[in-house]
Amino acid sequence: MNKWLCCALLVLLDIIEWTTQETLPPKYLHYDPETGHQLLCDKCAPGTYLKQHCTVRRKTLCVPCPDHSYTDSWHTSDECVYCSPVCKELQSVKQECNRTHNRVCECEEGRYLEIEFCLKHRSCPPGSGVVQAGTPERNTVCKKCPDGFFSGETSSKAPCIKHTNCSTFGLLLIQKGNATHDNVCSGNREATQKCGIDVTLCEEAFFRFAVPTKIIPNWLSVLVDSLPGTKVNAESVERIKRRHSSQEQTFQLLKLWKHQNRDQEMVKKIIQDIDLCESSVQRHLGHSNLTTEQLLALMESLPGKKISPEEIERTRKTCKSSEQLLKLLSLWRIKNGDQDTLKGLMYALKHLKTSHFPKTVTHSLRKTMRFLHSFTMYRLYQKLFLEMIGNQVQSVKISCL
């Protein structure tokens with residue numbers, strides 16, 4: 001009989017436990033020695049521990065966990081759990097310990113947890129590409145490149161890339177690609193011309209230099225009237241005013257003026273005079289020889305809309321190695337509504353500090369930005385701007401970026 005009663009009580013307790021979990025706070029059974037009755041008490045919430053069981057006169061007393069300890073679920077324990085003291089080797093803190101959560105650690109970038117160790121992500125060999133990027137919990141997943149795709153580098157991030165369609169660039173296929181090599185297209189002067197950059201870094205710095213420290217009334221109209229050559233029409237000026245902020249309007253106007261007057265002697269002279277700047281930028285950036293993966297990482301670190309892997313690969317096909325980074329920065333600027341490229345690079349460099357990006361490249365980018373902001377370039381911009389517009393607005397105070 002006693003055995004039967006024990007079984008019945010256990011079943012009853014299970015039923016009570018199941019039904020009470022459906023309500024908050026969940027309940028638990030407690031024998032009250034004062035009355036001799038079983039009471040339904042509230043469990044303690046996450047972040048607290050049980051100080052006193054409930055009675056017929058008062059509810060359960062729960063108090064906050066002390067520092068460096070926690071509880072992460074509804075419970076009836078009279079103590080909290082100590083937080084893990086430190087993260088293991090090659091791990092960093094993902095979430096600090098608090099009263100409701102233990103300290104959460106994860107493997108540093110480029111590694112994943114395998115049992116107790118942070119191992120490096122697998123690198124896919126040439127002929128294979130990444131189909132699932134590695135995470136702090138999972139290794140990289142590689143797969144052989146299917147027909148029509150290739151990967152020519154060892155990488156833990158780069159996917160297989162589609163073979164170049166030579167006809168898209170007006171070229172002939174002279175050697176079919178395979179899993180490790182791209183199609184080889186016939187060389188053609190037209191291909192190098194397609195790398196054209198609408199506004200170089202130096203021209204952009206020069207055009208942005210022309211923005212006054214304080215915008216004066218009708219500044220854009222004054223500038224339109226002062227520029228030599230074919231005038232930018234009123235409709236275009238109004239469109240610039242509608243679409244862009246006052247600080248951005250000067251850059252947009254000068255960019256459009258340059259496009260309309262590219263065959264004018266004045267524009268040719270300005271471009272020739274900026275060659276000093278361009279050659280210095282090439283000295284800093286022209287020998288970077290970045291891989292597809294590195295170009296992708298740099299473009300990903302820029303704010304705003306991103307340059308796609310396909311655009312990066314297309315740039316690598318149509319531009320010389322010394323032009324690829326500059327072309328991609330130009331594409332980023334256009335895609336993001338002519339945002340300031342140098343400000344975008346400053347943002348990117350802050351984020352690249354935490355990644356395994358080549359320090360020689362970040363150093364070159366910083367040197368380039370310092371050069372474009374230098375006093376020597378300020379004097380050159382000032383000289384060119386005053387030559388371009390004559391003496392009509394020399395009184396306007398010009399600020400260098």
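Including glycine, each Cβ sits where the backbone N, Cα and C put it.
Among the features that Swiss-Prot reports, domain 'Death 1' is placed at 198-269, with the record citing sequence analysis.
Sequence annotations record features per position, and here Swiss-Prot assigns domain 'Death 2' to 283-365 based on sequence analysis.
Recorded in Swiss-Prot as a natural variant, R138 to P carries the remark: In strain: 129/Ola and NIH Swiss. Within 10 Å of the C-beta atom of R138 (variant position) sit 13 other C-beta atoms, taking all shown protein chains into account.
Listed in sequence order, G129, F149, F150, S151, D182, T292, P309, E313 are the same-chain residues at least 6 apart in sequence whose CB falls under 8 Å from the CB of I161 (variant position). Here the residue is the original one, but Swiss-Prot notes a natural variant at this spot, I161 to R: In strain: 129/Ola and NIH Swiss.
Record note (Swiss-Prot), natural variant N165 to D: In strain: 129/Ola and NIH Swiss. The unchanged residue is displayed. In the three-state DSSP reading, N165 (variant position) counts as coil.
Cα spacing between R138 (variant position) and N165 (variant position): 35 Å, rounded to the nearest whole number.
All chains included, 13 other C-beta atoms sit within 10 angstroms of the C-beta of N165 (variant position).
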